[in-house]
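Novice: Let me give you the structure first, and then I'll get to my questions.
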Amino acid sequence: MNLLTVSTDLISIFLFTTLFLFFARKVAKKVGLVDKPNFRKRHQGLIPLVGGISVYAGICFTFGIVDYYIPHASLYLACAGVLVFIGALDDRFDISVKIRATIQAAVGIVMMVFGKLYLSSLGYIFGSWEMVLGPFGYFLTLFAVWAAINAFNMVDGIDGLLGGLSCVSFAAIGMILWFDGQTSLAIWCFAMIAAILPYIMLNLGILGRRYKVFMGDAGSTLIGFTVIWILLETTQGKTHPISPVTALWIIAIPLMDMVAIMYRRLRKGMSPFSPDRQHIHHLIMRAGFTSRQAFVLITLAAALLASIGVLAEYSHFVPEWVMLVLFLLAFFLYGYCIKRAWKVARFIKRVKRRLRRNRGGSPNLTK
């Protein structure tokens, strides 16, 4: 396998997904698979919800053109296909949370039974003692599947954010696997990025606002499920290339945001799935940043956290228990900012005003 072949495959995936996306958005408008504006959604017009369907089509295309072995490829496509189909039905008809959670659990069970993919160990997060899960690992795996799907679903609040965060996660996993010699799984991660990039271009309006599309629940479900599937492939077993604690850093922002928001809702006596405007992107936008600026800032923060995980994994210098402690400290800092969102927003606004005053009041230098 050489770089020219890999590059050619990735470009082919990108072009195929782009063409499929333009085709799918036309079909979506005819069948009513569109997002309509309401009091929580600020977009205008009917936006096709075909990002996830197009990404899935791109991955099917990937598995069709590549000639290297990807473990459990057929099983993954079947499981992911079911989730994308249910997600598309939810986008169109608004399926209840209980039905979706039941189907996600069923798919998780199929993954564990037929793919033998489940959490058997959490690594050496308590020092020299490996935390082996035993039968409890099956239940924790179902929770991990549900958590990953919902974590990526909840960050899909502003243009580009879901695509940006998912690309960060797949890039981090892909780099670790590539340098470890796990090229097949690494190419799968890079193929996910190639299939997501066309969606980001249309979602951000780079090719024109009239071509705008949304990912939809089908897309966020697919991305979350794919992330947890690849992490289970690579963090478990005797010769795993990624430590379980590194996975936390790779999906840090979506995971932190989900846990912090659900905890906040439960404390208020609300359903953990009830919508609100307390996510990290809402906090940043209340501080005076635009939607595009919030997207860039959050994606860069996710890339920074993922880089910490990648460097620690690659160097083998920092013990796993230390990485867990550092992650928990980062999480508590994140939770503190979310809990005091208005204070943080006011502080950032004051800093921005001072910077503008200092910039405006500085004397012009002349020769």
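Backbone N, Cα and C atoms are what each Cβ position is placed from, and that goes for glycine too.
Where a substitution is noted, the model still shows the residue that was there originally.
Note that the coordinates shown come from a computational prediction; the quantities given were computed from them, not determined experimentally.
Under the heading of mutagenesis, Swiss-Prot lists Asp35 to Gly and annotates it as follows: Decrease in activity; both in vivo and in vitro. Experimental mutagenesis is annotated in Swiss-Prot for Asp91 to Asn, with the remark: Reduces slightly the velocity and shows a small increase of the affinity for the transferase. Per Swiss-Prot, mutagenesis Asp94 to Gly is noted as: No loss in activity; both in vivo and in vitro. Among the mutagenesis entries in Swiss-Prot is Asp156 to Gly, noted as: Loss of activity; both in vivo and in vitro. No binding to tunicamycin; when associated with G-159. Here the residue is the original one, while Swiss-Prot reports the published mutagenesis Asp156 to Glu with the comment Loss of activity; both in vivo and in vitro; when associated with E-159. Looking at Swiss-Prot, you'll find the mutagenesis Asp159 to Glu or Asn noted as follows: The activity is detectable but drastically reduced. According to Swiss-Prot, the mutagenesis experiment Asp159 to Glu carries the annotation: Loss of activity; both in vivo and in vitro; when associated with E-156. Where Swiss-Prot documents Arg265 to Lys as a mutagenesis experiment, the accompanying text is: Decrease in activity. Reduces binding to tunicamycin. Swiss-Prot documents Asp276 to Gly as a published mutagenesis change and attaches the note No loss of activity; both in vivo and in vitro. Here the residue is the original one, but Swiss-Prot notes a mutagenesis experiment at this spot, His279 to Ser: Loss of activity. No binding to tunicamycin.
Mind mapping these onto the model and telling me what they sit next to?
Specialist: There are 19 other Cβ atoms within 10 Å of the Cβ belonging to Asp35 (mutagenesis position).
Cβ-based neighbour count (10 Å, all protein chains) for Asp91 (mutagenesis position) stands at 25. For the recorded site, Asp91 (mutagenesis position), the DSSP three-state label reads helix.
Around Asp94 (mutagenesis position), no same-chain residue six or more apart in sequence has its CB under 8 Å from its CB.
Cβ contacts within 10 Å of Asp156 (mutagenesis position), excluding its own Cβ and spanning all protein chains shown: 24.
Every protein chain considered, the tally of other Cβ atoms within 10 Å of the Cβ of Asp159 (mutagenesis position) stands at 20.
The DSSP secondary structure for Asp159 (mutagenesis position) is coil.
In the three-state DSSP assignment, the secondary structure recorded for Arg265 (mutagenesis position) is helix. Residue density at Arg265 (mutagenesis position): 17 other Cβ atoms are found within 10 A of its Cβ, drawing on all protein chains shown.
Other Cβ atoms within 10 Å of the Cβ of His279 (mutagenesis position), summed over all protein chains shown, number 23.
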Novice: Starting from the Cα of Asp35 (mutagenesis position), work out which of the mutagenesis positions (Asp91, Asp156, Asp159, Arg265) are within 10 Å.
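Specialist: Final answer, ordered: Asp91.
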Novice: For His279 (mutagenesis position), just give me the three-state DSSP call.
Specialist: coil
Novice: Asp159 (mutagenesis position) to His279 (mutagenesis position): how many Å between their Cα atoms?
Specialist: 14
